[in-house]
Amino acid sequence: MEQDLARIEQFLDALWLERNLAENTLSAYRRDLSMVVAWLHHRGKTLATAQADDLQTLLAERVEGGYKATSSARLLSAMRRFFQHLYREKYREDDPSAQLASPKLPQRLPKDLSEAQVERLLQAPLIDQPLELRDKAMLEVLYATGLRVSELVGLTMSDISLRQGVVRVIGKGNKERLVPLGEEAVYWLETYLEHGRPWLLNGVSIDVLFPSQRAQQMTRQTFWHRIKHYAVLAGIDSEKLSPHVLRHAFATHLLNHGADLRVVQMLLGHSDLSTTQIYTHVATERLRQLHQQHHPRA
């Protein structure tokens, strides 16, 4: 079993070198694949002897055990990449994962906010306090750019150009993109940089654009707590919330106002257009709701 676990680490090292995956993604692969190895060894199998039927049985047991389809899909993705790696490295003469059936995933629409709800959320921070001025600038940038929360908290001073009104983002797979900020976000960034950030740093030298109260890089979890705090103040239902709620609103509202789908794809940093297309369903659903509410024959 130790040898199989060592092969997982070799695979993760290769992934990190080739694809520059985030640590969270690598940790998820490690957990899933370690579980696969333990499951196989419990049945007298190894990575070298496992067959497609074994892996399909494992997936079936997960479904019967009440695991969500998304969890099974993630596990299947990990197994496919791993066994493809073992095949390329000539540790195996075949790839048993190639025969596995994919679980059917329910299409879930992203949680979105109306433009009025977003406006209330953006107005929630008290801008006369440095900490909340930082949060105000972060919310404005998030809605103006559609960044992922991890991208937002990772921004540095050198990533923004207020003169040009753009932000440079290093997204998934280490892909770089330039995203316009818009006048409102630029204004609040300028205000924050003059009246908020110096107070937060308190003499500490750090390149992070949005430091925490301890003059360190803020975590995604911390910012998520801040969003929930302001949502309560704005009277927004918690069911409407997710860490990426403003990213979803950014995409949906752009499409509602006639933006081209491929432009939205580029701004969001999606490598696959199908990932962006789900926002068209959100926009369509919003139109359907409005029709039902206001049309006399709906």
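Easy rule for this one: first residue shown is 1, then count along the chain.
From the backbone N, Cα and C atoms, a Cβ is placed for every residue, glycine too.
Copied from Swiss-Prot, the annotated features are:
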DOMAIN    108-292  domain 'Tyr recombinase'
MUTAGEN   Gly171 to Ala  No effect
MUTAGEN   Gly171 to Trp  Abolishes recombinase activity
MUTAGEN   Lys172 to Ala  Abolishes recombinase activity
ACT_SITE  Lys172  active site
ACT_SITE  His244  active site
ACT_SITE  His270  active site
* Structure fact -> Cβ density check for His244 (active site), other Cβ within 10 Å (all protein chains) comes to 20
* Expressed to the nearest Å, what is the distance separating Gly171 (mutagenesis position) and His244 (active site) at their Cα atoms? -> 15
* Along the domain 'Tyr recombinase' (108-292), what average pLDDT does this model show? -> 82
* Around Gly171 (mutagenesis position), how many other CB atoms lie within 10 A of its CB? -> 17
